[in-house]
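Step one of this worksheet: look at the structure below.
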Amino acid sequence: MRPFSGSDCLKPVTEGINRAFGAKEPWQVATITATTVLGGVWLWTVICQDENLYIRGKRQFFKFAKKIPAVRRQVETELAKAKNDFETEIKKSNAHLTYSETLPEKGLSKEEILRLVDEHLKTGHYNWRDGRVSGAVYGYKPDLVELVTEVYGKASYTNPLHADLFPGVCKMEAEVVRMACNLFHGNSASCGTMTTGGTESIVMAMKAYRDFAREYKGITRPNIVVPKTVHAAFDKGGQYFNIHVRSVDVDPETYEVDIKKFKRAINRNTILLVGSAPNFPYGTIDDIEAIAALGVKYDIPVHVDACLGSFVVALVRNAGYKLRPFDFEVKGVTSISADTHKYGFAPKGSSVILYSDKKYKDHQFTVTTDWPGGVYGSPTVNGSRAGGIIAACWATMMSFGYDGYLEATKRIVDTARYIERGVRDIDGIFIFGKPATSVIALGSNVFDIFRLSDSLCKLGWNLNALQFPSGIHLCVTDMHTQPGVADKFIADVRSCTAEIMKDPGQPVVGKMALYGMAQSIPDRSVIGEVTRLFLHSMYYTPSQK
């Protein structure tokens, strides 16, 4: 008896194919085969893209709809109106200033330049010095400004790209990184670099993990898994480096990422898991220990974004407040981003990206070995970097010292908790989740919360507007720890809310109405176009068309 072979299983299939194509010409067989293969490849491409069919279909629908003449004219009319509104606001803000669109024929004197600088710095609609602004300016001490101004002046010409010329500046950067590593419980293997801000810290981490995964795991279609509340810089990094960002819903009660959904979002192309400490919208901290455990289980690096939390989140437990572990003391955490220009109180333009091991930092670097100009390497996005900013950051940290930062942390978090207690019992509003450090986010189930924002704005307060769901938040800084500021905020929130509650059904009007309207527009590309027009308006000059 003939032994059974694999070809016996295929025989019915081959015979069926031969019967189906037996009466066809060779060119027909080739055409059908090619069409079937190409059709299968196309179908696979359509189904297996990073975005699901619903999102892609919705985008294509709106793209087609905007080509309809009547729709296109309406969109163009609204965009033109938005452009005019933005430019009108800029003109109004700078009405008392003269625009310089060409170089002065002869250079201006020191006195004239300083006079013009003072004029420019006096513009603005809010008094940040009196603690009326959410975030933005995290601390202001004249003696510290005097110190960093002098330090920056001494180091303004330096550039760590030229390490042989300015080794002292390189040493300062190394010390800033090491001091930050120690604050976040890094060991002797921890390392990192300074950057120009939180966004660069985040995108550098994404670049490092993309390259690391490509070299050691062969991943060429990378994705990262993040909470929906994570900073928009991760979306920017995704656009820059062709990394798909998989956003996961947060729990509607805690406003921390839903760990079960987070786990389901991980796949074989995931190169990074991300958590916030805290997130920008609500000031809550994700369960970093749970995220890190997933990282260990699936051998995926874990990044903690502490850009907003900065040195406050690093020291809040030492200041007497309870907080779950979130930094390098958690097994599985491989990197942390933190802004020294926020609660490190350094001048704007300084942040750090920290790694648990140099094997990750190594992939952050860009190295070109075959350039005719020589072997070229740079640690961050910029080649030339401002040594003056590095020196000023270093000087700020040396000036504050550990005790100074601990005292500032206690002041800020004490004030934030005081404000939280004061507004939590106000009828008509609620607080999103449990604020972990300095951000307090307010919402309402009774009235449009943007009415409260508008009322507070008229009293001189400048808060951040949130969407999906609607909310506003106050990011408490050292400016709010000044005597009377917290009490004034609580009193104004209470009185404004009481007035709104007399007629809670009234719609919001004025500028804040735009935020509510923006959320209701299903075609988010239109909102994107409006945002681009706003960004263009920031560069307005009278002669520009």
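Including glycine, each Cβ sits where the backbone N, Cα and C put it.
Don't look for the substitutions in this one, it keeps the originals.
These figures come from a predicted structure and were not determined experimentally.
For reference, Swiss-Prot has these:
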MUTAGEN   Glu119 to Gly  No effect on function in sphingolipid catabolic process
MUTAGEN   Arg210 to Gln  Decreased function in sphingolipid catabolic process
MUTAGEN   Ser335 to Ile  Loss of function in sphingolipid catabolic process
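Location within the structure of each feature annotated in Swiss-Prot.
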| residue | record | DSSP (3 states) |
| --- | --- | --- |
| Glu119 | mutagenesis position | helix |
| Arg210 | mutagenesis position | helix |
| Ser335 | mutagenesis position | strand |
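When Cβ atoms from all protein chains are considered, those within 10 Å of Ser335 (mutagenesis position) total 28, not counting its own.
Put plainly, the mutagenesis positions Glu119, Arg210 were compared by Cβ crowding within 10 Å, and the winner is Arg210. Arg210 (mutagenesis position) is 14 Å away from Ser335 (mutagenesis position) when you measure Cα to Cα. Rounded to a whole number, the C-alpha distance linking Arg210 (mutagenesis position) with Glu119 (mutagenesis position) is 46 angstrom.
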